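Input: one structure, supplied below.
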Amino acid sequence: MKLLENSSFEAINSQLTVETGDAHIIGRIESYSCKMAGDDKHMFKQFCQEGQPHVLEALSPPQTSGLSPSRLSKSQGGEEEGPLSDKCSRKTLFYLIATLNESFRPDYDFSTARSHEFSREPSLSWVVNAVNCSLFSAVREDFKDLKPQLWNAVDEEICLAECDIYSYNPDLDSDPFGEDGSLWSFNYFFYNKRLKRIVFFSCRSISGSTYTPSEAGNELDMELGEEEVEEESRSGGSGAEETSTMEEDRVPVICI
């Protein structure tokens, strides 16, 4: 998995880390190419020892309410029971796990994550509504201006109409956001098989009474570090320019 540069996401992410007084919101949106690199290939070989890539794995039912009757299982007497569980191929499951590893490294390792920690979401509209409700309840009026910008940027990057949407819902021991003071969190994967790309949207709210600046994550530290490097380069001369091949993994997004 390779992180793809996206200036729109970078601008949005700066607005997804905010202090509301009662809580601190820390969110980010990232785009990843599903093209496997060296470490990914090695991990994929180990992953396939437990089952072939095409084998289907059972996922947990989505953590949603108000599901349509078509997504509810029925007893022999015809009575509605719990929500139906979806399945995904082991290769897709690997992509989800690899995305988590890339996004949270080096602080967390998700290599042992299992299919029951993931869910396939019932619809795009439900996910959009869930995200909007969480962020609006946290930042109120400030989210009204950000909302169209956010979803337009995601759609341009991944073509939402073509995506399968998954979520990561671990137990407390495995949850990277399960620290004391955590009010809510979500982790959504927008997977476009045609583009071989995943957009990962992760966000959490931490109670202001338990929040410490270090919990803002590596994003803030990296931003501060980059500013320091820029200041040093201005005073100490220009350094070697970095080159990037991230754009080589991109293909044009054409929504049909």
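Each residue, glycine too, has its Cβ placed from N, Cα and C.
Listed in Swiss-Prot is the mutagenesis experiment LYS35 to Arg, annotated as follows: No interaction with RNA pol III and impaired recruitment to tRNA gene promoters. Mutagenesis annotation in Swiss-Prot: SER60 to Ala, described as Stronger repressive effect on RNA polymerase III transcription; when associated with A-68 and A-75. Much stronger repressive effect on RNA polymerase III transcription and loss of phosphorylation; when associated with A-64, A-68 and A-75; the structure shown retains the original residue. What Swiss-Prot notes for the published mutagenesis of SER60 to Asp is this: No change. Weaker repressive effect on RNA polymerase III transcription; when associated with D-68 and D-75. According to Swiss-Prot, the mutagenesis experiment THR64 to Ala carries this note: Much stronger repressive effect on RNA polymerase III transcription and loss of phosphorylation; when associated with A-60, A-68 and A-75. One mutagenesis experiment catalogued in Swiss-Prot, SER68 to Ala, is accompanied by this note: Stronger repressive effect on RNA polymerase III transcription; when associated with A-60 and A-75. Much stronger repressive effect on RNA polymerase III transcription and loss of phosphorylation; when associated with A-60, A-64 and A-75. Record note (Swiss-Prot) on the mutagenesis of SER68 to Asp: No change. Weaker repressive effect on RNA polymerase III transcription; when associated with D-60 and D-75. Looking at Swiss-Prot, the entry for mutagenesis of SER75 to Ala says: Stronger repressive effect on RNA polymerase III transcription. Stronger repressive effect on RNA polymerase III transcription; when associated with A-60 and A-68. Much stronger repressive effect on RNA polymerase III transcription and loss of phosphorylation; when associated with A-60, A-64 and A-68. In Swiss-Prot, the entry for mutagenesis SER75 to Asp states: No change. Weaker repressive effect on RNA polymerase III transcription; when associated with D-60 and D-68. The structure shown retains the original residue.
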Return only the integer: C-alpha distance in Å from LYS35 (mutagenesis position) to SER60 (mutagenesis position).
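So the Cα of SER60 (mutagenesis position) lies 26 Å away from that of LYS35 (mutagenesis position).
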According to DSSP, does SER60 (mutagenesis position) fall in a helix, a strand, or coil?
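The residue in question, SER60 (mutagenesis position), is strand (DSSP, three-state).
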How many other Cβ atoms sit within 10 Å of the Cβ of SER60 (mutagenesis position)?
17
